[in-house]
Amino acid sequence: MLTSFKLHSLKPYTLKSSMILEIITYILCFFSMIIAFVDNTFSIKIYNITAIVCLLSLILRGRQENYNIKNLILPLSIFLIGLLDLIWYSAFKVDNSPFRATYHSYLNTAKIFIFGSFIVFLTLTSQLKSKKESVLYTLYSLSFLIAGYAMYINSIHENDRISFGVGTATGAAYSTMLIGIVSGVAILYTKKNHPFLFLLNSCAVLYVLALTQTRATLLLFPIICVAALIAYYNKSPKKFTSSIVLLIAILASIVIIFNKPIQNRYNEALNDLNSYTNANSVTSLGARLAMYEIGLNIFIKSPFSFRSAESRAESMNLLVAEHNRLRGALEFSNVHLHNEIIEAGSLKGLMGIFSTLFLYFSLFYIAYKKRALGLLILTLGIVGIGLSDVIIWARSIPIIIISAIVLLLVINNRNNTIN
């Protein structure tokens, strides 16, 4: 009886502590996302602290009424990817492997996604409601800060593709686009949600993408912008029409300003495709197409099997020995196959493909159930990039993905009470 009374009297304090830790979790998610943009090593440390704070918050909170299957689907899909990556790593990693980098990247993804499943679950079951718009304006400023930083880097290395701190220009482009989506969507949740402010943000993002010269994002991001405008302004034809006209003007301006590098990248793409049709895949696009063909071939031969990075590389070499036109793919045998589905299938078989599709489905499902249009836009970005590259891999971009999901769910909770 006395014990029951003590527990009851302590409950308000534990709940308050849980709420404080939850707020700290979201703040750390914000910093994890930003730091991942420039420093892989430090970002994983901040992310690990975020996960610990999240777990403490969940423990102190106790069971909630909204702990249901609806709110478990997305965390489960994230956890499944992390678990499969961990199983794959444990089954095949050996000392002194020539594919150490590949194994290490999957181990990092496993940790990030397993921890991330708990952070996303905390967010989906959150009872916190805040009407402060200062947070939204802080998020909105991110794209402009990135654009300013990119301008500074470009002034020093004028003719180079900028890469920030994530290793490659392509990685910088993906990171910029994902953070840019969070930044742009944030302004749409404010009272001053005029499409001009969203498009101003889009202009900053497109400027950075043009500096990275990454074709996939330069094609994908305008489509995502149109999808966002349709989702948010479909009931206001005047705003929608004016915003589309302004978006076209922005795109035209970007093309004019960056005409030379864009034209060069376009010509390179045409040359790559021409080379591929002439049995030469040792080009950027040609290597991708060769990887897709090889990856599908490896999967079809053994669709139910997990296979090591060494085994996949051996299969790639055998296929290239038979079909020399696919030799461009060999350069990436110690990286990945530049498509989420094909990469997952080539190493983890049907289970790998299922886990990736389950994640995509879960993101769309939660976006629909929570009426989270921001999450829908982010999901389109994740799926779109996954068609031509692998981003559920390594450290920086997985951290940005999890953090972006969390932050978009947090700001969506301002307007929705659906659980």
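Easy rule for this one: first residue shown is 1, then count along the chain.
Glycine is no exception: its Cβ is also placed from the backbone N, Cα and C atoms.
R215 (mutagenesis position) carries a helical DSSP state (H, G or I). Counting only residues at least six positions away in the same chain, the Cβ atoms of R265, Y266, A269 sit under 8 Å from the Cβ of R215 (mutagenesis position). R215 to K appears in Swiss-Prot as a published mutagenesis result, with the remark: No change in activity.
DSSP assigns R265 (mutagenesis position) to a helical segment in the three-state reduction. Under the heading of mutagenesis, Swiss-Prot lists R265 to A and annotates it as follows: Leads to a reduced O-antigen surface expression.
D272 to A appears in Swiss-Prot as a published mutagenesis result, with the remark: Leads to a reduced O-antigen surface expression. The number of other Cβ atoms within 10 Å of the Cβ belonging to D272 (mutagenesis position), over all protein chains shown, comes to 21.
Among the mutagenesis results in Swiss-Prot, G286 to A has the note: Leads to a reduced O-antigen surface expression. The residue drawn here is the original one. In the three-state DSSP reading, G286 (mutagenesis position) counts as helix.
Quoted from Swiss-Prot, the note on mutagenesis experiment R288 to A is: Loss of activity. In sequence order, H338, N339, S388 constitute the residues six or more apart from R288 (mutagenesis position) in its chain with CB-CB distances below 8 Å.
For the mutagenesis of P303 to A, Swiss-Prot gives this note: No change in activity. The structure shown keeps the original residue. According to DSSP, P303 (mutagenesis position) sits in a coil region rather than a helix or strand. Within 10 Å of the Cβ of P303 (mutagenesis position) there are 12 other Cβ atoms, across all protein chains.
H338 to A appears in Swiss-Prot as a published mutagenesis result, with the remark: Loss of activity. The number of other CB atoms found within 10 A of the CB of H338 (mutagenesis position), across every protein chain shown, is 22.
The CA atom of G286 (mutagenesis position) is located 6 Å away from the CA atom of D272 (mutagenesis position).
Between the CA atoms of D272 (mutagenesis position) and P303 (mutagenesis position) there is a gap of 30 Å. DSSP assigns H338 (mutagenesis position) to coil, not to a helix or a strand.
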